[in-house]
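The structure appears right after this line, and notes come after that.
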Amino acid sequence: MHMHMGGDPSAICAQTDPELWFPDKGQSTRDAKRMCMRCPLLDECRALALRDPHLVGVWGGLSAQERRRIRKGASA
C-alpha cells in the first residue's frame, strides 16, 4: 500500500503504480490528474490534501503547487 487514498480499494491510486502520483520535477502531472478525475474518492482525497500542507505529489487531482495556491487564496 502506498500513500493517497490507497487504503480504500475503490481508490484509483490503490490500483495503479505509485510513481504516477509522484512525478519527478519537470515531469507532467496530467496523467495522474486525469486518473483522479475518474476516482470515486476525489472529493475526500482533495479535502484531505487541502488540509495537510505536508503532502507531496498529486492528490485529489491537484499538484502540491496548486494546493498551495488554493490554501493561500483561502487565507487571504
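Heads up, residue numbers simply count up from 1 along the chain you see.
Heads up, the Cβ atoms here are built off N, Cα and C, so glycines get one too.
What Swiss-Prot lists as [4Fe-4S] cluster binding site is Cys13, Cys36, Cys39, Cys45.
Sequence annotations record features per position, and here Swiss-Prot assigns domain '4Fe-4S Wbl-type' to 12-69.
Counting every protein chain shown, 24 other Cβ atoms lie within 10 Å of the Cβ of Cys36 (mutagenesis position). In Swiss-Prot, a published mutagenesis experiment is listed as Cys36 to Ser, annotated Unstable iron-sulfur center, small orange colonies in M.smegmatis. Binds DNA.
Cys39 (mutagenesis position) is surrounded by 22 other CB atoms, counting those within 10 A of its CB over all protein chains shown. Looking at Swiss-Prot, the entry for mutagenesis of Cys39 to Phe or Arg says: No iron-sulfur cluster, normal white colonies in M.smegmatis.
Per Swiss-Prot, mutagenesis Cys45 to Ser is noted as: Unstable iron-sulfur center, small orange colonies in M.smegmatis. Binds DNA.
One entry in Swiss-Prot concerns the mutagenesis experiment Leu55 to Gln. Its note says: Small orange colonies in M.smegmatis. Decreased DNA-binding. DSSP assigns Leu55 (mutagenesis position) to coil, not to a helix or a strand.
Quoted from Swiss-Prot, the note attached to the mutagenesis of Arg67 to Cys states: Small orange colonies in M.smegmatis. Decreased DNA-binding. Within 10 Å of the C-beta of Arg67 (mutagenesis position) we count 21 further C-beta atoms, all protein chains included.
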Which listed residue (Cys13, Cys45, Leu55) has most other Cβ within 10 Å, given these are recorded positions: Cys13
